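Chemist: Summarising the annotation, Swiss-Prot assigns domain 'Protein kinase' to 130-392 and lists sequence analysis as the type of evidence. Swiss-Prot lists F136, A137, Q138, G139, A140, F141, G142, K143, L144, K157 with the feature ATP binding site, giving sequence analysis as the kind of evidence. One mutagenesis experiment catalogued in Swiss-Prot, S165 to A, is accompanied by this note: No effect on kinase activity. One entry in Swiss-Prot concerns the mutagenesis experiment S181 to A. Its note says: No effect on kinase activity. What Swiss-Prot says about the mutagenesis result for S215 to A is this: Loss of kinase activity. Here Swiss-Prot flags D256 as active site, proton acceptor. Experimental mutagenesis at this site is recorded by Swiss-Prot as S259 to A, annotated: Loss of kinase activity. The annotation that Swiss-Prot gives for the mutagenesis experiment S265 to A reads: Slightly increases kinase activity. Annotation of the published mutagenesis S269 to A in Swiss-Prot: Loss of kinase activity; the original residue is retained in the structure shown. Under the heading of mutagenesis, Swiss-Prot lists S360 to A and annotates it as follows: No effect on kinase activity.
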Amino acid sequence: MLEGAKFNVLAVGNHHNNDNNYYAFTQEFYQKLNEGSNMSMESMQTSNAGGSVSMSVDNSSVGSSDALIGHPGLKPVRHYSLSVGQSVFRPGRVTHALNDDALAQALMDTRYPTEGLTNYDEWTIDLRKLNMGPAFAQGAFGKLYKGTYNGEDVAIKILERPENSPEKAQFMEQQFQQEVSMLANLKHPNIVRFIGACRKPMVWCIVTEYAKGGSVRQFLTRRQNRAVPLKLAVKQALDVARGMAYVHGRNFIHRDLKSDNLLISADKSIKIADFGVARIEVQTEGMTPETGTYRWMAPEMIQHRAYNQKVDVYSFGIVLWELITGLLPFQNMTAVQAAFAVVNRGVRPTVPNDCLPVLSDIMTRCWDANPEVRPCFVEVVKLLEAAETEIMTTARKARFRCCLSQPMTID
């Protein structure tokens, strides 16, 4: 069994405080998986431009620790006995189409104060400056909306407080605190930019930049699963690797790195998103078959064994394969079948025969079953930079040969 790494603000493996309540359940679920369960695992496919509300499997949120959950900069929450449906009375500014949207109205309800973050006052959203547009993704506990804040396009994530379950509400509050604390302290060109957050009695709200290009998975789907041009694929892979090198350098783990959570900016650069709250559904509802995350998940996470930052490296290997091939990983399997094949038969995606050797080497090292064999992201960045140089050099040589083959002309 692997020993979880010791991080300043992160507990890993089976030591998550939030894992204890459902550990037995997940073990039973894995037992069924190990017996060859053929449950449907189709993803919700709710990729978005500011995060994701798709569900995943082993997802105590990024940076989970008592120190982070109990951060002194986070206000205690007052509890109200109202539901979202009961709260809507005097809305703030929403589009006409959202008049019947209870979550949006609950956020804008002026009868209740906006609760922000002490010591993080600059991150507390001023709802007077927030204009909400249509929802573009949703899950069991919330929705994602496009909107504007101070005139800037933003993605607005709203999570609903469970009405009749204090335990679920407490857990979701912890997840909200963790994601806000993470995003407020992560500043990198390849990390989705955090704009602010707030609470209302019935909802939590997180606002991030809006990535107009959608997710990498949506991009590949629009291309009808055709491979991304190699130069662009390597550039985007480098964006992800650099962002993750930064995240790991801050002693955090993402835990749900996949193409759904990689957002494309207007300049085609990649932004890593989804650092916590979007993955609350599994722990609040128990292990669920409605997830596609198994396709990217490291075997030690699938088996609920102790893990460390190398789970993100494994997932990156799968993402790199996606960019190179344009295909959905294990597309001929359900996600549960893929998980079974990965863990019990060592199956991995097939590397194309014409794949650049350096890229093939990166993929296979990243998704090695042994986490100790997987490179760190700092090394991955160096390897991809070498691949990028090789691709550019080859292209220049090809252009030079083309020029030599053309007859000389005199003007």
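Glycine is no exception: its Cβ is also placed from the backbone N, Cα and C atoms.
Although substitutions are noted, the structure shown does not include any of them.
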Chemist: Please give me the CB contact count at 10 A for L144 (ATP binding site), counting all chains in the structure.
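Modeler: Its Cβ has 25 other Cβ atoms within 10 Å.
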Chemist: When you measure from the Cβ of S259 (mutagenesis position), how many other Cβ atoms are you left with inside 10 Å?
Modeler: 24
Chemist: Do you know offhand how many angstrom separate S259 (mutagenesis position) and S165 (mutagenesis position) by C-alpha?
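Modeler: Cα to Cα, S259 (mutagenesis position) and S165 (mutagenesis position) are separated by 33 Å.
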Chemist: What is the separation, in Å, between the Cα atoms of S360 (mutagenesis position) and S265 (mutagenesis position)?
Modeler: 27
Chemist: Work through the recorded positions one by one (F136, G142, S165) and name whichever has its CA nearest to the CA of the residue listed as 'active site, proton acceptor'.
Modeler: G142
Chemist: Looking at the mutagenesis positions S165, S181, S265, S269, which one has the fewest other Cβ atoms within 10 Å of its own Cβ?
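Modeler: Relative to the other mutagenesis positions in S165, S181, S265, S269, S165 has the fewest Cβ atoms within 10 Å.
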Chemist: Please name which of the binding-site residues listed here, F136, Q138, L144, is nearest in space to S165 (mutagenesis position), Cα against Cα.
Modeler: Q138
Chemist: Please name the residue among the mutagenesis positions S215, S360 whose C-beta has the most neighbouring C-beta atoms within 10 angstroms.
Modeler: S215
Chemist: Counting distance between Cα atoms, which of the recorded positions F136, Q138, G142, S181, S215 is nearest S269 (mutagenesis position)?
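Modeler: The answer is S215.
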Chemist: Calculate the distance in Å between the alpha carbons (Cα) of S265 (mutagenesis position) and S215 (mutagenesis position), and round it to a whole number.
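Modeler: With distance taken Cα to Cα, S215 (mutagenesis position) is 9 Å from S265 (mutagenesis position).
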Chemist: Reduced to three states, what secondary structure does DSSP give D256 (active site, proton acceptor)?
Modeler: coil
